[in-house]
Amino acid sequence: MMTEKSNGVKSSPANNHNHHPPPSIKANGKDDHRAGSRPQSVAADDDTSPELQRLAEMDTPRRGRGGFQRIVRLVGVIRDWANKNFREEEPRPDSFLERFRGPELQTVTTHQGDDKGGKDGEGKGTKKKFELFVLDPAGDWYYRWLFVIAMPVLYNWCLLVARACFSDLQRNYFVVWLVLDYFSDTVYIADLIIRLRTGFLEQGLLVKDPKKLRDNYIHTLQFKLDVASIIPTDLIYFAVGIHSPEVRFNRLLHFARMFEFFDRTETRTSYPNIFRISNLVLYILVIIHWNACIYYVISKSIGFGVDTWVYPNITDPEYGYLAREYIYCLYWSTLTLTTIGETPPPVKDEEYLFVIFDFLIGVLIFATIVGNVGSMISNMNATRAEFQAKIDAVKHYMQFRKVSKDMEAKVIKWFDYLWTNKKTVDEREVLKNLPAKLRAEIAINVHLSTLKKVRIFQDCEAGLLVELVLKLRPQVFSPGDYICRKGDIGKEMYIIKEGKLAVVADDGVTQYALLSAGSCFGEISILNIKGSKMGNRRTANIRSLGYSDLFCLSKDDLMEAVTEYPDAKKVLEERGREILMKEGLLDENEVAASMEVDVQEKLEQLETNMDTLYTRFARLLAEYTGAQQKLKQRITVLETKMKQNHEDDYLSDGINTPEPTAAE
């Protein structure tokens, strides 16, 4: 069986009765199976038909002994087949992105202090273990934790205040509140620990040093608020009783985590305007809820039913149960803060002060709603308004120039197609605020699959690839539009992203070929390859059947890009010649003639360069000879002066020497 697989010969089920069991599958353990079946498993990854063949062999009834062996073999085959099918394939790295991005940047962390000696080895190991528990504030796990901590914060901000104001709510469900309270306390404490293990960026690098993380958090105001929010004020229950949830108001100080969750959600969501509106509505509902609770407390302190402004007497069955109490107060708070309804007028001074305060808050809420909602709606409709302005301008121009109705309808349909398919975004305008590196990376991610289909660009340099993807321009053609006509000078190449194009005859009806998404044409004509039988003219009529999205690369942009990459230009031209040669569109005689002309031009250029070098060399030699002669003359003059000075010194010494006296 193994020999047949390696030779590519598949045995028939009829012949399988004479085969022995594969030696790689044994009943005595996993090691023998792994050791003996390594080549077989590699071969089995290519095709599942041998496995199915072996399964069919297992089903074939046999006579005699060996039933247990057959069961073991069947189990082994099924296990191998399942492992092979459920094995995750590693994604093949894309060479285009690898050439552009280069090697991935490894995670760099900053540490405090220098470790020395063998004693430090254990410290490093411990530090590595601690680093495993450092959360990246930009990661998904940190965001999930923000969602977890936002829930108890919102619970305390809503229900803790309501329980403190509505005593029936606290007394009827106090067991549930105890469980939720201490669960939220546990989450608060866990959040304090996680904040101590949350990294931060320092010069763009994620800091994971425990001491730095601790110091960075402890010296902030948020740390003081977090500690204050977990102070065990519940101990006051022993003095005032368990039905006094107001002693837990310090839990409201943990509000920053909820706001942080909202901010991160706004940056992550694909619908930021809708989230902002929802967030604003939530804030308004919380304010109305708090105001309703405060109204109930004020009514309780003044006395229920004392006057028309306070809450009615709870002895009345209609107003004496919890649901009616809260709904009535919420209704009163909504009418007061929104100033859209009539409420009973206040009677006492404290009632007047509270209503005045509520009216001021209501005005601020109304202004906030109008401002924020108006701004959000304007932002949501900004793209449509801009697009509609373009359509109106085109309509006005066509009416002014008295364009035919058919052409006007065609233009309107083209605009409708752009809006329906969300193709109104100007890529240059959207990406202009990004640095060049990020723009290039976005462009290569967006246009990568398209650019890879162009034959001449498959092996180009990474730098040239970046230049090219930045120069690709999207174009949309309407049904019946000619992308190019036979005999036109080719100044652009096109890559089909969506739609279908037809290669048609001169009559525009007869179709020779159909081009679909992924096809490209015109890439050879923009290279100006010598010897091409096509030259730089189009050889066919190409027409759009429906609305077609194409990417265009102009000849000028390509030449501008390859100016800085002469080697890449040679590679592109050589690859273009190979393609033309395979398709029989290269005139070898003309190529040879052009090569001879090129050689002759190179020889002439070389002779000119040699003459120039000879002239420069002769000039340098003359300058050298003249400089050497001048140097010799200066040396001769200096020697003469030195000799003259030496003689003068000798004579002066002889004159100044006194004659010896007779006594001496």
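The chain as shown is numbered from 1 upward.
Each residue, glycine too, has its Cβ placed from N, Cα and C.
Taken from Swiss-Prot as is:
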- G522, S525, R538, T539: 3',5'-cyclic GMP binding site (BINDING)
- R538, T539: 3',5'-cyclic AMP binding site (BINDING)
- R538 to E: Markedly decreases the affinity of the channel for cGMP (MUTAGEN)
- T539 to M: Slightly decreases the affinity of the channel for cGMP (MUTAGEN)
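Between S525 (3',5'-cyclic GMP binding site) and R538 (mutagenesis position), the C-alpha separation comes to 8 Å. Put simply, T539 (mutagenesis position) is 10 Å from G522 (3',5'-cyclic GMP binding site) when counted between their Cα atoms. In sequence order, C484, R485, K486, G487, D488, I489, G490, G522, S525 are the residues of the chain that are 6 or more apart from R538 (mutagenesis position) and have a CB within less than 8 Å of its CB. Residues near T539 (mutagenesis position) in space but far in sequence (CB under 8 A, at least 6 apart, same chain), listed by position: K486.
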